[in-house]
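Worksheet for the structure shown next.
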Amino acid sequence: MQRRRRPPPPTSRLPEGCGGGGGGSEEVEVQFSAGRWGSAAAVSAAAAAATRSTEEEEERLEREHFWKIINAFRYYGTSMHERVNRTERQFRSLPANQQKLLPQFLLHLDKIRKCIDHNQEILLTIVNDCIHMFENKEYGEDGNGKIMPASTFDMDKLKSTLKQFVRDWSETGKAERDACYQPIIKEILKNFPKERWDPSKVNILVPGAGLGRLAWEIAMLGYACQGNEWSFFMLFSSNFVLNRCSEINKYKLYPWIHQFSNNRRSADQIRPIFFPDVDPHSLPPGSNFSMTAGDFQEIYSECNTWDCIATCFFIDTAHNVIDYIDTIWKILKPGGIWINLGPLLYHFENLANELSIELSYEDIKNVVLQYGFKVEVEKESVLSTYTVNDLSMMKYYYECVLFVVRKPQ
């Protein structure tokens, strides 16, 4: 996705129907906004023309990227069936006496194929609903119209997105959410208690919101909350859950069928998860909850805007984490707090042609202090997982850092 700029949101309430609340599910919409380019200064006619040309090129690239990700959703079934067919060919290449030892193997592959078809149906439902998802931007029609082969990178992203449904919107992911989200929520409640604050006037930003559960939980408590996300994979999916799902556990997915290793039982690979585990439309009446799409550093530039910024498994997505710290310092109000929980698994490490500054937590803390933040809470070994397969023979655990720092008055 190309970088997109958008002014910070107003502190007033969202237009009627854009927040959560009771009533019929068809009337409840979480507003999704795409970042807007700011107007360039008119230095000269030539400069203005060059700026327009640059912006038009950015818009073209962004539109291409939008449709490329939709194509990946549509190509999922083809890609996964090719993977299963390859497994079948390899099995059939075994000696007949070895094949006879595994009479259920091909039947299991057929079950996986049915799971693939079901996942594809859900993915098509998601993208069929996202063409007009942004209240302030349209991407036109798909000029090609054909389903094209998607890159391995995009298919890996899509498979990862399916696991995000487990983390954010299934009962299976509750333990992971409790480990990652609850420490952040507890700090919000401690710093902005309802006995002393009107939560509707406490503006909280959640960069890297993913499928939106943390931001939604904060809005459920009555705070004015906005999630920000860069990935179209996440945005398409969060739009579907937040705006089109109201019946608890109506949908199911098979997120583990892509994992052919470390399965204790064959049935573990094809077990479903159900979502959403709550009604996303059950936000309190008058809730102020929205999502923005685009680059965190470019969308949020207005100084002294936010009472709280909550980052979860986010700061290691930076090319340069100091840029994130700089943005957070600028946009926090004096007296505002930054709550962070997560590891430091830098996303751009070892990627060719990508800037990546990998700092230790010690270095990050020193930078945070030099900006002027005051540390109020610091825990260096908060154990957590990320989109874990709880029945897998292999699991990754993170010893996360949790800190709360305050920008002085």
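Using the three backbone atoms N, Cα and C, a Cβ is placed for every residue, glycine included.
Although substitutions are noted, the structure shown does not include any of them.
There are 23 other Cβ atoms within 10 Å of the Cβ belonging to ARG167 (S-adenosyl-L-methionine binding site). DSSP assigns ARG167 (S-adenosyl-L-methionine binding site) to a helix in the three-state reduction. The S-adenosyl-L-methionine binding site annotation in Swiss-Prot covers GLN164, ARG167, GLY208, GLU229, ASP295, PHE296, CYS312, TYR324 and rests on experimental evidence.
Under its mutagenesis annotations, Swiss-Prot gives PHE313 to Ala the following note: Impairs N-methyltransferase activity. For PHE313 (mutagenesis position), the same-chain residues lying six or more positions away in sequence with a CB closer than 8 A to its CB are CYS180, GLY208, LEU341, GLY342, PRO343, TYR386, CYS400.
According to DSSP, ASP316 (mutagenesis position) is assigned to a helical segment. Per Swiss-Prot, mutagenesis ASP316 to Ala, Glu or Asn is noted as: Impairs N-methyltransferase activity.
Taking the Cβ of HIS347 (mutagenesis position) as centre and 10 Å as the limit, one finds 11 other Cβ atoms among all the protein chains shown. The feature carnosine binding site is assigned by Swiss-Prot to ASP316, HIS347, TYR398, with experimental evidence given as support.
According to Swiss-Prot, the experimentally introduced change PRO343 to Ala is described as follows: Impairs N-methyltransferase activity. Look at PRO343 (mutagenesis position): DSSP puts it in coil.
Per Swiss-Prot, mutagenesis LEU345 to Ala is noted as: Significantly reduces N-methyltransferase activity. Residues near LEU345 (mutagenesis position) in space but far in sequence (CB under 8 A, at least 6 apart, same chain), listed by position: ASP316, TYR398.
Experimental mutagenesis is annotated in Swiss-Prot for HIS347 to Ala or Phe, with the remark: Impairs binding to S-adenosyl-L-methionine. Significantly reduces N-methyltransferase activity.
Mapped onto three states, the DSSP output places TYR386 (mutagenesis position) in coil. One mutagenesis experiment named in Swiss-Prot is TYR386 to Phe or Trp, and its note says Reduces N-methyltransferase activity.
Note: TYR396 (mutagenesis position) has non-local neighbours THR385, TYR386, VAL388, i.e. same-chain residues 6+ apart with C-beta under 8 A of its own C-beta. One mutagenesis experiment named in Swiss-Prot is TYR396 to Ala, and its note says Reduces N-methyltransferase activity.
Once Cβ contacts within 10 Å are tallied over all protein chains shown, the recorded positions GLY208, PRO343 are led by GLY208. Of the residues the record lists as binding carnosine, namely ASP316, HIS347, TYR398, the two whose Cα atoms sit farthest apart are 15 Å from each other.
Ranked by how many other Cβ atoms sit within 10 Å of their Cβ, the recorded positions ASP295, ASP316 place ASP295 at the bottom. Cβ atoms within 8 Å of the centroid of the Cβ atoms of ASP316, HIS347, TYR398 (the carnosine site) belong to the same-chain residues PHE313, THR317, GLY342, PRO343, LEU344, LEU345, TYR346, site residues excluded.
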